[in-house]
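Peer 1: Okay, here's the structure, questions in a sec.
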Amino acid sequence: MALEPIDYTTHSREIDAEYLKIVRGSDPDTTWLIISPNAKKEYEPESTGSSFHDFLQLFDETKVQYGLARVSPPGSDVEKIIIIGWCPDSAPLKTRASFAANFAAVANNLFKGYHVQVTARDEDDLDENELLMKISNAAGARYSIQTSSKQQGKASTPPVKKSFTPSKSPAPVSKKEPVKTPSPAPAAKISSRVNDNNDDDDWNEPELKERDFDQAPLKPNQSSYKPIGKIDLQKVIAEEKAKEDPRLVQKPTAAGSKIDPSSDIANLKNESKLKRDSEFNSFLGTTKPPSMTESSLKNDDDKVIKGFRNEKSPAQLWAERKAKQNSGNAETKAEAPKPEVPEDEPEGEPDVKDLKSKFEGLAASEKEEEEMENKFAPPPKKSEPTIISPKPFSKPQEPVKAEEAEQPKTDYKKIGNPLPGMHIEADNEEEPEENDDDWDDDEDEAAQPPLPSRNVASGAPVQKEEPEQEEIAPSLPSRNSIPAPKQEEAPEQAPEEEIEEEAEEAAPQLPSRSSAAPPPPPRRATPEKKPKENPWATAEYDYDAAEDNELTFVENDKIINIEFVDDDWWLGELEKDGSKGLFPSNYVSLGN
């Protein structure tokens, strides 16, 4: 048989209102409630009242009903809640079959918070005394509020022994009377002090008062969780700004003065400016260029692959090494002092355009560029080669050691042809006569080396007093090795030319870009055709030029007119397009 659930949700608001009156005790006239089904089988409040006896008499014999009452058990002032489920035998069968499930639903969902649950099927189960006893037992320990009656003890009289009288009268015996014990005096009554103060229990606690939940309902406990809503960015920014930046906090110095951040910024600017000035001075030759030590050579074994850590081109490194190598020979030369050139002025006037292009990566300011342009003269025209003006004297003086110590090494000028692509620097003011030759074409043709593409300034009309001031201009050096001596550069020259080269070897070499500028090259002369074939080579690998004066070629390209300017770097001309420049010797193989 299917269960038939009851409908108590339709009138749940009315039932809940009466239930709260009973539980809270807000209405003294309502202490019990009975709900019954109507014609639509919907449970609703049927009757209410205040007498527990009337509550037990109003259950109907033909309906399944549920009742709730608030009762004060005897001997206690604590009220308890009792719920009664009435299921008589005369009720419909289907309703009685579903009584247990429906009673549990009513007790758990509708009448919550009861103390005693009773199931009644006839009038015997609704006995008032039995129900009150159940409620009293459910209340737990009971503390009587009635004063216990004092038991009055009756004064016990000692038993009196009867005297024994024999038949024969003996001599009279005296009767001993019992010794009366003195009764103790009653204790004096302690006079009770009448204290009007209600706090006589020494607990100093306020008297408990019954709380009216309608007037002062219980407040729900507030959770400690605070939900995070929309973030106030302005508040967060203000808090962050209020914090002190630890980077700006300066520790007190020994003198107790605070460090100003603006002074630190100014110091950094000054340091960067001094660094740029030192780089300019090293380029102009006012400071001594750093020398290549053995440790640096060991650390930088392959500069072609690793790059130039000192940010200098191969030509500069080679020129520095040559200048250092020939510095001993240059000290023995005697040269008259130059009154027209003061010592504090720079020795050379390098090309301003090349200066700008060289230091473009250093982001030089416009002010510094203007100072450099004002300081140096404009460069000479490239269309016409500059001719070195002769010095005011014709014969060198005797070498003086004191003057040699005062004369800077950069006063010695080089004479020769620079390689293609190298920077040409003009020095017309400080290049008084080091050679007495006029750089005419006849002298160039007479001093031509056996290699066709190389123009060497010969000293045919040069005086015998100054053979050491001429030298063939060197080419770009290798990046990781020291070039071979000058005698190995032209092994095919005639014996007369070798003697002349040895005489010219004592002259100072071509300076680096950081020292005084070299003189401009002489006018190129048309090379004479030699019957002997010039060296040529075939490219074994592809090579891309890293600088303007280098040669770019691919595999199997033919390079002609090779000049062996160094062990690792050669100068040659590409056959297919006629371009000329330096190339690494390990990228090609010689054909003759």
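For all residues, glycine too, the Cβ spot is worked out from N, Cα and C.
These came from Swiss-Prot, pasted as-is:
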type	residues	note
DOMAIN	7-136	domain 'ADF-H'
DOMAIN	532-592	domain 'SH3'
MUTAGEN	Lys21 to Ala	In ABP1-1; moderately reduces actin binding and partially reduces ARP2/3 complex activation; when associated with A-24
MUTAGEN	Arg24 to Ala	In ABP1-1; moderately reduces actin binding and partially reduces ARP2/3 complex activation; when associated with A-21
MUTAGEN	Lys80 to Ala	In ABP1-2; strongly reduces actin binding and abolishes ARP2/3 complex activation
MUTAGEN	Lys94 to Ala	In ABP1-3; reduces actin binding and abolishes ARP2/3 complex activation; when associated with A-96
MUTAGEN	Arg96 to Ala	In ABP1-3; reduces actin binding and abolishes ARP2/3 complex activation; when associated with A-94
MUTAGEN	Asp122 to Ala	In ABP1-4; no effect; when associated with A-125
MUTAGEN	Asp125 to Ala	In ABP1-4; no effect; when associated with A-122
MUTAGEN	Lys134 to Ala	In ABP1-5; moderately reduces actin binding and abolishes ARP2/3 complex activation
MUTAGEN	Trp569 to Ala	Abolishes protein binding
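I'd like to know what surrounds each of these features in this structure.
Peer 2: Mapped onto DSSP helix, strand and coil, the domain 'ADF-H' (7-136) counts 49 helix, 34 strand, 47 coil.
For Lys21 (mutagenesis position), the number of other Cβ atoms no farther than 10 Å from its own Cβ, over all displayed protein chains, is 19.
Sequence-distant contacts (6 or more apart, same chain, Cβ under 8 Å) of Lys80 (mutagenesis position) comprise Arg70, Val71, Ser72, Pro73, His115, Val116, Ile135, Ala138, Ala139.
Lys94 (mutagenesis position): 11 other CB atoms within 10 A of its CB, across all protein chains.
Residues near Arg96 (mutagenesis position) in space but far in sequence (CB under 8 A, at least 6 apart, same chain), listed by position: Val64, Cys87, Asp89.
Under 8 Å, Cβ to Cβ, and six or more positions away along its own chain, Asp122 (mutagenesis position) finds Pro88, Asp89.
Non-local contacts of Asp125 (mutagenesis position) by the CB criterion (under 8 A, 6+ apart in sequence, same chain) comprise Val118, Thr119.
Using a 10 Å Cβ-Cβ cutoff, Lys134 (mutagenesis position) registers 18 neighbours.
Counting every protein chain shown, the number of other Cβ atoms lying within 10 Å of the Cβ of Trp569 (mutagenesis position) is 23.
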Peer 1: What is the number of residues in the domain 'SH3' (532-592) that are helix, strand and coil, as DSSP sees it?
Peer 2: 3 helix, 26 strand, 32 coil
Peer 1: If you measure Lys94 (mutagenesis position) to Lys134 (mutagenesis position) at Cα, how many Å is it?
Peer 2: 30
Peer 1: Can you grab the distance from Arg24 (mutagenesis position) over to Lys134 (mutagenesis position)? Cα atoms, rounded to a whole Å.
Peer 2: 22
Peer 1: Please work out the number of neighbouring Cβ atoms within 10 Å of the Cβ of Arg24 (mutagenesis position), leaving out its own Cβ.
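Peer 2: Taking all protein chains shown, Arg24 (mutagenesis position) has 14 Cβ neighbours within 10 Å.
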